[in-house]
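Trainee: Found this in Swiss-Prot, in case it helps:
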{"type": "DOMAIN", "residues": "40-93", "note": "domain 'Tudor'"}
{"type": "MUTAGEN", "residues": "Trp50 to Ala", "note": "In muthPhf19; abolishes histone H3K36me3-binding and impaired activity of the PRC2 complex and subsequent H3K27me3 methylation"}
{"type": "MUTAGEN", "residues": "Trp50 to Cys", "note": "Abolishes histone H3K36me3-binding and recruitment of the PRC2 complex and RIOX1; when associated with A-56"}
{"type": "MUTAGEN", "residues": "Tyr56 to Ala", "note": "Abolishes histone H3K36me3-binding. Abolishes histone H3K36me3-binding and recruitment of the PRC2 complex and RIOX1; when associated with C-50"}
Amino acid sequence: MENRALDPGTRDSYGATSHLPNKGALAKVKNNFKDLMSKLTEGQYVLCRWTDGLYYLGKIKRVSSSKQSCLVTFEDNSKYWVLWKDIQHAGVPGEEPKCNICLGKTSGPLNEILICGKCGLGYHQQCHIPIAGSADQPLLTPWFCRRCIFALAVRKGGALKKGAIARTLQAVKMVLSYQPEELEWDSPHRTNQQQCYCYCGGPGEWYLRMLQCYRCRQWFHEACTQCLNEPMMFGDRFYLFFCSVCNQGPEYIERLPLRWVDVVHLALYNLGVQSKKKYFDFEEILAFVNHHWELLQLGKLTSTPVTDRGPHLLNALNSYKSRFLCGKEIKKKKCIFRLRIRVPPNPPGKLLPDKGLLPNENSASSELRKRGKSKPGLLPHEFQQQKRRVYRRKRSKFLLEDAIPSSDFTSAWSTNHHLASIFDFTLDEIQSLKSASSGQTFFSDVDSTDAASTSGSASTSLSYDSRWTVGSRKRKLAAKAYMPLRAKRWAAELDGRCPSDSSAEGASVPERPDEGIDSHTFESISEDDSSLSHLKSSITNYFGAAGRLACGEKYQVLARRVTPEGKVQYLVEWEGTTPY
């Protein structure tokens, strides 16, 4: 992956004031928008900007003023409504030159009407964005307008990087043709109401081939960027990217490391986008990964032999039940898999730098601004050292948490919160557990792992007279439920005299009073002590079946019996798993 220098003057705003689009020009665009687009007529051939950043030839079938869009038929006979802002039409031959922005026909010093050498439309030098013919950007012959520069330079896999058109595109990308603060975004900052993205201002789909700038959070088409060495995969967001506006120069990009679970997730997502199927055979998944091995840019995983890739992928599919669904779970073939939720994988936020660590515009190092290809070592020394320390700390923490991940969310009620903290899943990527606790917070045993895929269920004997046994998982008491020291001493003295019933599986209550105490332990203790009364009720409700019921864990009653002493007991099958 090619890394361009991350400019020391990276800012929170979109460029300096002198580089912002001319607000007067933008106002003229809005005022004359309908008059300009009234030239679009049925049967006219136009270029339409699509969600991938590319332009496609089409023929207008219908014009809608209310929708400010046209129904366009493309070369493959497909029909779509396209917004006026995304339609590029040609000028009329022989027509008197006039500005396509302000519709004016007069020219002045340093404000002449320039005719685009491709579309034939005219633009005042001051109306064009950026201003045409400035001191640092002389006019080319022939001259091309902003839209035609994009139409000439954008490519699938990345825009042109060499030549006059590529240099002009880089200059054009330094200024946006819209006001980003006016865009109305959704809460995850993935879509906006205006359907305005990238440098080109066209439509886009964040879950396809788009990069999100880490600073301004705008999305940019793969086809409009000039920093990629390899084409992108659908939904691949494992990049640290800064746009040209934020970096005040060429784009900066860095590939983030992927784990095997991310590789197979990305492969399943791409297979689903391309074939519209839900389930895929493991051999099909493996073949896809091997075929796109170079495009995945896996870093340290790249050296993995072909023979070792299959076991790693299969282990990830079987281990991470929170992401993948096996056909065996729905009584189909066990060698087919699909995504539980059809969304691309999230890059781990712990590997991204803190925005506060990035240099600002007022720093002394802003004088060292780089405009061309540079190595990361050319950044200011102090910033580089600080960046390395933070990156190493975050990466080591991420790898440690990945080595001891949470238990499978299908068998543990605490997984939603734990998975979100480790893997940075968003809410639309985690299926909420129907049996989640409503008010209390519990912690699973440290031995549970996300790779645990046990299918057995725990069976426990539930006694009708409140003789609760300790649950299959160790749990910590809430702060208010910890035993007072005096109660622990009394419980230890009475422990040898207190009988305890065994469960249907033959598991007895532990002798340590911290882990479980039979309810009859307190019969000889005065109930006048309010703390002991509260302790008795809290422990009874926390440990064993009562605690599992309070957590909302699902269960099924398998049998009922009456003991010779007249006690009614039930054999209960719990949904969760047990290590014992």
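A Cβ is built for glycine as well, from the same backbone N, Cα and C atoms used for every other residue.
Note that this is a predicted model, so its numbers are computed, not measured.
Distances, neighbours, how buried they are, the whole picture for these features please.
Mentor: Cβ neighbours within 10 Å of Trp50 (mutagenesis position), excluding its own Cβ and spanning all shown chains: 19. DSSP assigns Trp50 (mutagenesis position) to coil in the three-state reduction, outside any helix or strand.
In the shown protein chains, 17 other C-beta atoms lie within 10 A of the C-beta of Tyr56 (mutagenesis position). Classification of Tyr56 (mutagenesis position) by DSSP places it within a strand.
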Trainee: Kindly state the mean pLDDT of the domain 'Tudor' (40-93) in the predicted structure.
Mentor: 90
Trainee: How many helix, strand and coil residues does the domain 'Tudor' (40-93) contain under DSSP?
Mentor: 3 helix, 28 strand, 23 coil
